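**Q** I'd like to ask some things about the structure below.
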Amino acid sequence: MDSSGADLDRIEAQRSMLVSHDQRKDFSHSGGVGTTSPTGDTEPVPKFRTNLKLSDLFALPGEDVEMTPEIFGGMSNGEKECLEKLRSNGTPMERVKSNTGDSILHIAAKWGHLELVKEIIFECPCLLFEQNSSRQTPLHVATHGGHTKVVEALVASVTSALASLSTEESEGLNPHVLKDEDGNTALYYAIEGRYLEMATCLVNADKDAPFLGNNKGISSLYEAVDAGNKFEDLVKAILKTTDDNVDREVRKFNLDSKLQGNKHLAHVALKAKSIGVLDVILDEYPSLMDEQDEDGRTCLSYGASIGYYKGLCNILNRSTKGVYVCDQDGSFPIHSAAKNEHYEIIKEFIKRCPASKYLLNRLGQNILHVAAKNEASLTAYMLMHDKDTKHLGVGQDVDGNTPLHLAVMNWDFDSITCLASRNHEILKLRNKSGLRARDIAESEVKPNYIFHERWTLALLLYAIHSSGFESVKSLTIQSVPLDPKKNRHYVNALLVVAALVATVTFAAGFTIPGGYISDSKKPNLGRATLATNPTLFIFLLFDILAMQSSVATICTLIWAQLGDLALILKSLHVALPLLLFSLLCMPVAFLFGVITAIAHVKWLLVTISIISGGFFLFAIFILGPHVMLQRSHLPPSSGIFLKTFMLTIDISELFVILIKACFGCVACSE
């Protein structure tokens, strides 16, 4: 809106008085910084008089006037009539405040009413610097709300107002560097909200604002780097504030002196996985890739830990010296990759620096130790199958432990097989306590049934048996329940399952496929119609086996109800195999019962047979280990079944992941 000198004089006449220079209110909480004019087009805003006094930028003295609900609602709705009401009532607009300390300009800026903001600025320029109870200026409020046009208008107004004053008078009046109660500037809110156009306007208005940190030690520059590729050009504009001819060390010193809070910009770029921003930072300040963060990690270690392959290669292309720089905990970048199971990064390290595979941490552990210790089974598997790293399996740390020792200590059954089967020498090695991996497993396994411990022990013993290193009589040991009450609940659950199987199979025996001969004129009245059908015979055979096995299970488990621990163990050793057998016979009986009825439909017969066969095998590999690992004696030859079960688990997990992915895609499309 345009105005003349006469209009400004009219507005000045409406004011009761002007405060003097020594009565002004100090609104700055962060020190003054000179401003530069913003670039880019902005909305036209009221022009200030060239002879603007400092007193024009501060509110009238006196107490605040409580904002009425009518004025609050009207300003929130963008109604200019509210200003006229305030004028007609003689209410000083500068003193009208809500219960949260918001001025009328705060409210108009919060809801993005551009024209109302312009008019308020024209009449009350002092409100540009007014802060609410949260120490936020209208510029804070507008940026937080994401109103770019309003922000541009406020920035242009502030720049015009300060330009009309002398340098001495304008010092300390820069709202671009004012911080709210959380220590955030308006620029921080713009970047946090990912408003690129708005952030660019604010950066152009004040080049020092991006370096100010909040109460959490996060600066606007840090937040811009964390925003990723979208803010690449803005980060470049912020960092390109010095002459290229200045020495890099001097530029780095200048950056450190200006940047408040967290200074690990390269780490943040890696976290954001923004290769463009990383290039901007390292091109301008190459030494940042050698710095360590608050956890003592170099850029390479941090990139390896999060698995950012492109960023890590970018750093390695610049320099590989960081590969041999350890963190504060004594680990090298290649150890971070092994710990977090990023095998492709390990390969990249070894490709560029072959000697890095021999690096040891403070515990004397190599990458295979670290992988085994942290249950990174896939990494351990790949390293043991690589001829260049396979020999690391016999390495011993400061305690004499091999990777296999550490895997056993952590009961990592996934790593056991590859570590023990790919290098038989590892089975013979003893640590400084004189213990082999087998000794640790057998001594540390708990007496009560804990699946992953007994599973690990069984796989280790099978690997020893397969290698021929020493004899193994059994893959399991006797388990003793610690709580008889919990064991009784387990027995009761088995009784319920066995009773259900017996009931279902008993009923199925009298509702056979094809029914019975009901015609009195035909021979064999009341006999099965398909009695001579071989598939019906198989149906009846497995149905009877399932029923009889379940009944035998019930009879056996009745003994377990007496509470005698020895009887419980012996009953379970008999009942569990019987129940497993009955559960497997039941689906076979069902399959042949269906085949009897639909044998003439070939395609349906094949489909049902394939589906049933798959789930039958799945049931074997799910229920089998549960029964086998509870037996006091399991011959070593059973180990092949356990290894196959491991493969089944991996396939099942992959199948579940695929199903989730498919349903996720369907959900996204909907």
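A Cβ is built for glycine as well, from the same backbone N, Cα and C atoms used for every other residue.
Experimental mutagenesis is annotated in Swiss-Prot for Ala142 to Val, with the remark: In E11; suppression of acd6-1-conferred phenotypes and increased P.syringae susceptibility. Quoted from Swiss-Prot, the note attached to the mutagenesis of Ala186 to Val states: In E19; suppression of acd6-1-conferred phenotypes and increased P.syringae susceptibility. Swiss-Prot lists Ala269 to Val among its mutagenesis entries, and the accompanying note reads: In E38; suppression of acd6-1-conferred phenotypes and increased P.syringae susceptibility. Here the residue is the original one, but Swiss-Prot notes a mutagenesis experiment at this spot, Gly303 to Glu: In E4; suppression of acd6-1-conferred phenotypes and increased P.syringae susceptibility. Aberrant complex formation leading to reduced subcellular location at the plasma membrane. For the mutagenesis result Gly307 to Glu, the note given in Swiss-Prot is In E1; suppression of acd6-1-conferred phenotypes and increased P.syringae susceptibility. Aberrant complex formation leading to reduced subcellular location at the plasma membrane. Listed in Swiss-Prot is the mutagenesis experiment Gly311 to Glu, annotated as follows: In E7; suppression of acd6-1-conferred phenotypes and increased P.syringae susceptibility. Ala498 to Thr appears in Swiss-Prot as a published mutagenesis result, with the remark: In E27; suppression of acd6-1-conferred phenotypes and increased P.syringae susceptibility. Quoted from Swiss-Prot, the note on mutagenesis experiment Ser550 to Phe is: In E14; suppression of acd6-1-conferred phenotypes and increased P.syringae susceptibility. In Swiss-Prot, a published mutagenesis experiment is listed as Leu591 to Phe, annotated In acd6-1; gain-of-function leading to SA-dependent spontaneous cell death and increased disease resistance. Stronger accumulation at the plasma membrane. According to Swiss-Prot, the experimentally introduced change Ser638 to Phe is described as follows: In E25; suppression of acd6-1-conferred phenotypes and increased P.syringae susceptibility.
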**Q** Could you say which of the mutagenesis positions Gly303, Gly307, Gly311 has its Cβ with the most other Cβ atoms inside 10 Å?
**A** Gly303
**Q** Once the DSSP letters are reduced so that anything not helix or strand counts as coil, what is Gly311 (mutagenesis position)?
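**A** Gly311 (mutagenesis position) sits in a helix per DSSP.
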**Q** Counting only other Cβ atoms and using a 10 Å cut-off, which of the mutagenesis positions Ser550, Ser638 scores lowest?
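**A** So among Ser550, Ser638, the mutagenesis positions given, the one with the fewest Cβ atoms within 10 Å is Ser638.
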**Q** List the Cα distance (Å, whole number) between Ala142 (mutagenesis position) and Gly303 (mutagenesis position).
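**A** Their Cα atoms are separated by 36 Å.
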**Q** Near Ala186 (mutagenesis position), which residues of its own chain have a C-beta under 8 A away, given they sit six or more steps off in sequence?
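**A** Counting only residues 6 or more apart in sequence, the Cβ neighbours of Ala186 (mutagenesis position) under 8 Å are Thr137, Leu139, His140, Ala142, Thr143, Val151, Pro175, His176, Leu178, Leu202, Ala209.
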**Q** Mind giving me a neighbour count for Ala142 (mutagenesis position)? Other Cβ atoms within 10 Å of its Cβ, every protein chain shown.
**A** 32
**Q** Measuring C-alpha to C-alpha, could you say which of the mutagenesis positions Gly311, Ala498, Ser550, Leu591, Ser638 are within 10 Å of Gly303 (mutagenesis position)?
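**A** Those close enough are Gly311.
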**Q** Based on Cα coordinates, which of the following mutagenesis positions are within 10 Å of Gly311 (mutagenesis position): Ala269, Ala498, Ser550, Leu591, Ser638?
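**A** Final answer, ordered: Ala269.
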**Q** Quick check on the mutagenesis positions Ala269, Ala498, Leu591: which one has the highest count of other Cβ atoms within 10 Å of its Cβ?
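**A** Max Cβ neighbours within 10 Å, all protein chains included: Ala269.
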**Q** In whole Å, note down how far the CA of Ser550 (mutagenesis position) lies from the CA of Leu591 (mutagenesis position).
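**A** So the alpha carbons of Leu591 (mutagenesis position) and Ser550 (mutagenesis position) sit roughly 19 Å from each other.
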**Q** Looking at the mutagenesis positions listed here (Ala269, Gly307, Ala498, Ser638), whose Cα lies nearest to that of Ser550 (mutagenesis position)?
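**A** Comparing Cα positions, the closest of these mutagenesis positions turns out to be Ala498.
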**Q** How long is the line from the C-alpha of Gly307 (mutagenesis position) to the C-alpha of Ala498 (mutagenesis position), rounded to the nearest angstrom?
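**A** Here the two Cα atoms are 49 Å apart.
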**Q** Measuring Cα to Cα, how far is Ala498 (mutagenesis position) from Ser638 (mutagenesis position) in Å?
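**A** Distance (Cα to Cα, whole Å): 26 Å.
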**Q** Can you tell me the CA-to-CA distance separating Ser638 (mutagenesis position) and Ala269 (mutagenesis position), as a whole number of Å?
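**A** Just about 52 Å between their Cα atoms.
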